[in-house]
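S.K.: Shown below is the structure under consideration.
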Amino acid sequence: MDNSSGQNSRTASSASTSKIVNYSSPVSPGVAAATSSSSSSSSSGMSSSQEDTVLGLFTPKKEFPNAKMLQTIREKLMTPGGACDLLALGIAAEPTDQQPVKLIQQRYLISAQPSHISAAVAAKTPASYRHLVDLTASNLRCVDIFTGEQFLCRIVNEPLHKVQRAYFQLQQHDEELRRSTIYGHPLIRPVHDIIPLTKDRTYILIAPVPQERDSTGGVTGVYENLHTYIRHAKRLCETEARAIFHQICQTVQVCHRNGIILRDLKLKRFYFIDEARTKLQYESLEGSMILDGEDDTLSDKIGCPLYTAPELLCPQQTYKGKPADMWSLGVILYTMLVGQYPFYEKANCNLITVIRHGNVQIPLTLSKSVRWLLLSLLRKDYTERMTASHIFLTPWLREQRPFHMYLPVDVEVAEDWSDAEEDEGTAADAMDDDEEGLCPLGDKHEYEDIGVEPLDYTRSTLQMAQNANGLSTEPEPDTDVDMG
């Protein structure tokens, strides 16, 4: 088939199907030549109907991936000379609603959904702070052409070797550290494959969580993210929030130890993987910065404005990455306990001003230990913030124990009930005798053993800390604000 006849056939095919819109992107001369040669060789022995099948690689978004579409691509890849980048594919529901489709590694088909940031929102964002809004975020869906498996696809703005090194350290080293000390599950979702996109960008294909029964009888899988969960629950009690926040802090700790700055740390990044909504996993390293050494000085400012640290909103070009992550941890903890963000303004300009002042109102209804932890995380001066290596020494998080430690599995039942009651009474008397020597959160010697002085949680101490931060001690009205 010569070029003129192939062109006429394509014109007739597009005219017969009104909802088929060819999508083509610029290609290099080498790829274009390979595409042209493969098309001519594969179409030489085909009938008109078979050629229409090959060219009609378009389907509505809700039907992606279409079985017929995948079968067509399989046949093309198995055709001699057909192993080339298919840069002329696309799926569309309407002629004006196009979605590019890309084939990578001759195996994975990636579909890019439209950005969730509208043009109106982008126009209202001040130019000087536009880096705080992810204007190019897209929901990438990936399917294995040969097995039909579907994966989440994310893009990391780091070269391939750095992403491979980071995931190798997270998944191969520190087996005990990368698992939750409460439930024992992996804190970061494993990846299925890591593929280079450009010299400085990398695809990561996230493996799905298998559906199976866990030890408690619940079904594992991927459930809603933490942001959605809190919107429905309004706010969490301290006991539930402690178990969840413990897993989040452990995730940040293991990343910081391996030279990974998460940067875009927020509630939507964490997903529940059990039916009881107790186990959390961090989705991926999308938006993260992988360090080459110990210096965590960064210049690229990204992240959600509601979680952004004050130093990112200052004129300085650089900032420290690890303290910025700790500020985001404070915002996450505050939102879980109060049911609203500590800094919330409908207009981004006002929000930036509020965050730069660093004034946060902490309700007095919270316990003293968690109020002190919030004050330690939401410090305007980043040099005074709590670090990931010290956060587990705080009394509020030290109250969290692994779930199996709450079950008295090793308790022996006494044969004589009278003897058991007598022993119980003796133990209660001993506790009463020692009560005067204990502080509310434990013995002083308990903290000295780990090199940490006991914290003074008197009202005057909290008053001084709040005055130093410009905080008011008046109780906050018990109202909910839409989390947006």
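From the backbone N, Cα and C atoms, a Cβ is placed for every residue, glycine too.
Taken from Swiss-Prot, the feature domain 'Protein kinase' applies to 129-397. Quoted from Swiss-Prot, the note on the mutagenesis of R141 to E is: Increased interaction with Akt1 and some negative regulation of Atk1. Increased interaction with slbo but no effect on negative regulation of slbo-dependent border cell migration. No effect on interaction and negative regulation of stg-dependent cell divisions in the wing. A mutagenesis experiment is reported in Swiss-Prot for this position, R141 to Q, and the note states: Reduced interaction and inhibition of Akt1 resulting in increased Akt1-mediated growth and loss of carbohydrate clearance from the hemolymph. No effect on interaction with slbo and stg, and no effect on the negative regulation of slbo-dependent border cell migration and stg-dependent cell divisions in the wing. The mutagenesis experiment R154 to A is recorded by Swiss-Prot, whose note states: Partial loss of border cell migration when expressed in border cells. Among the mutagenesis results in Swiss-Prot, D264 to K has the note: Reduced interaction with Akt1 and reduced inhibition of Akt1-mediated growth. Reduced interaction with slbo and fails to block border cell migration. No effect on cell division in the posterior compartment of the wing. The residue drawn here is the original one. According to Swiss-Prot, the mutagenesis experiment K266 to R carries the following note: No effect on mitosis. Embryos display an early pause in the cell cycle similar to wild-type. Among the mutagenesis results in Swiss-Prot, E286 to G has the note: Partial loss of border cell migration when expressed in border cells. The residue drawn here is the original one.
How buried are the listed features, and what sits near them?
M.R.: The number of other CB atoms found within 10 A of the CB of R141 (mutagenesis position), across every protein chain shown, is 19. Reduced to three states, the DSSP call for R141 (mutagenesis position) is strand.
Sequence-distant contacts of R154 (mutagenesis position), defined as residues of its own chain at least six apart whose C-beta falls under 8 angstroms from its C-beta, comprise L140, Y203, I204, I206, E283, S284, L285, E286.
Taking a C-beta cut-off of under 8 angstroms and a sequence separation of 6 or more, K266 (mutagenesis position) has the following same-chain neighbours: H227, G303, C304, L306, Y307, S328, V331, I332.
Within 10 Å of the C-beta of E286 (mutagenesis position) we count 19 further C-beta atoms, all protein chains included.
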S.K.: For the domain 'Protein kinase' (129-397), what's the mean pLDDT in this predicted model?
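M.R.: Over the domain 'Protein kinase' (129-397), the predicted model scores a mean pLDDT of 86.
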S.K.: DSSP on R154 (mutagenesis position), three-state: which is it?
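M.R.: SS state of R154 (mutagenesis position) = strand.
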